[in-house]
Each structure stands twice: as structure tokens, then as C-alpha cells.
Amino acid sequence: MAVAHEMEMESVNLNMEREGKEEPEEEKMKGNGEGKDFPRSRKVHRIVSKWMLPEPVRRTYLERANCLPPPLFIILISLAELAVFIYYAVWKPQKQWITLDTGILESPLTYCPEKREEAWRFISYMLVHAGVQHIVGNLLMQIVLGIPLEMVHKGLRVGLVYLAGVLAGSLASSIFDPLKSLVGASGGVYALMGGYFMNVIVNFREMIPAFGIVRLLVIILIVASDMGFALYRRFFVPANGSPVSFAAHIAGGFAGMSIGYTVFSCFDKTLLKDPRFWIAIAAYVACLLFAVFFNIFLSPAN
């Protein structure tokens, strides 16, 4: 009887140990002061981690996931772009709303080759859009992709990639399409897509392989649609319209596939200690210096 009693007690102790080990991860986080917003936001974080991160670092993300700070960069930049569009489309009515007329070329925000000395235009052009389809496409992509990226990587890193794409877009346009104006946030949006695209390719088997092909097809479809509109704006716009450059799309994508990929692949690492980051920055700065030299001494717009 004593032996049976001891065996029963050992069985109870083992069960208690198992229960302790199987304590929900959310409860552990609550004990540490984390995850207080469970269960709704925890579910969102879990979904985001599956789409944005490879398997090895998802647990790390979930252990420290929170909404502080919230994804303010993408939200604020989207609101600013929408406000500028409303200003030019409603408060300063154009002849047509779907494709805004030449009024946007008079904006102090638009990148214009003949006003390149106003250096802010190399960044501020992202706030001006050429029509409803243009702004809806950019806002949709940067919200759907940018907010989850910012939840994972936070605003500083996402902002770095986004603005690197914007600046790369205007500088590339000044070289490869030097006589055309430039509007739209496509450089920044394509930088986010480029960084995410490279992460999906490199970590294809670890980022939900079943959905990997679907995600790639969605990205390709969006890029094809947006590039089609950009080419229309550049080459087939009506005579009374305002042709704009499309070089920002390509340059933004390359910025994303270099700087963006490095930034987004360093979720659980110190970015400044990653040699890939400095290689990407060095290449970016070299291209920037060449673009500045070209604009000062070689540009046909001089």
C-alpha cells in the first residue's frame, strides 16, 4: 500500500510539472508585465509574425511583442499624403479627378527638374499624387504592408527604408529621366515591397511555404498594375496632362532589395553591427554622390 501511495504521489507530481511546463505563453508574459493586451492584440501579433518573420525568430517577437510605440510613421505619412491630395483635388479643383491635371506641377512639393536647387523637392514629391488610382494604390500598399512591418521592426527602421526609397527615386529620375517631373510615394512603397520581397525569397521555406507563392504572385500583380499606370502617365498621358517620371519605382525597389532587405532581416540583431548594413549604406551613398555630381555638372536640365 505504501508503495502504491508513493507511486500515486509521484504521478501527481509529474502531472503538476507537465502542467507547469505547458503554462500558456501568454500567462508567462503577463507575469512579466508583457502581453497585457491579450487576447485580441496577441492574435494580431501572431498573424503578423507568420507573414513578416521566418520561423526561427517568431517566438522572440511574440515574447516581446507590444503596440508601444504604435505604427505611427506609416499612419502619419499616409495621412499627410491624403491631406495633400485632398487639397489639390478638392480645394483646388482640377479638370479631372481620376488623373489630376497640370495643377500639381505648380506645387512647391513636386519634384521639377528646373527647380532642383530647392532640395526639399527630392523628398517632398512623395506627398503629391497624380490621381485617385495613383494615391489609392500607394496608400493601400503602404498600409497593408507597412503597418505590419512597423509592428515588427518599429518606426525608425521602416522610416529609414521608406525614405531611402523616396530619395533614391528622385535621384534616379534626375539621371534617367532628367527632363520630367516626379510625384507620388511609389519610391518609398517599392522600397518596402523590395525589402519584404527579398526576405520572402531568402527565407521562402521558413515563411509559411504554402502561402509563399501566393504572396509573391500578389506582389508581382501589384507591381505590374502600378508600373502600367506609371508608364501610362509617362508615355500616353493626354496632351493637356502632366507626364511624370516612373524611374522612382525601379530605384525604390532596388533600395528596398539592398537596404530594406538588410534592415528587415536583422529583427533580432543589432543593425549597426551587421556588415551587410554598412555595405548597403556605402553603395547607397556612392550612388547618391554620383547623382549629386551628375545634377551639378552633367544634367541636360542645367
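Cβ atoms here come from the backbone N, Cα and C positions, even for glycine.
Quantities reported herein were computed from a predicted structural model and do not represent experimental measurements.
Look at Swiss-Prot and you will find Ser186 tagged as active site, nucleophile. Applying an 8 A CB threshold to same-chain residues 6+ apart, the list for Ser186 (mutagenesis position) reads Asn138, Gly169, Asp226, Ala230, Ala248, His249, Gly252.
Annotation source Swiss-Prot lists active site at His249. Reduced to three states, the DSSP call for His249 (active site) is helix.
A C-beta separation below 8 Å, combined with a sequence spacing of at least six in one chain, links Ala185 (mutagenesis position) to Ile77, Glu81, Met126, Leu127, His129, Asn138, Gln142, Val166. Record note (Swiss-Prot) on the mutagenesis of Ala185 to Pro: Reduces protease activity.
According to Swiss-Prot, the mutagenesis experiment Ser186 to Ala carries the following note: Abolishes protease activity. Ser186 (mutagenesis position) falls within a helix when secondary structure is assigned with DSSP.
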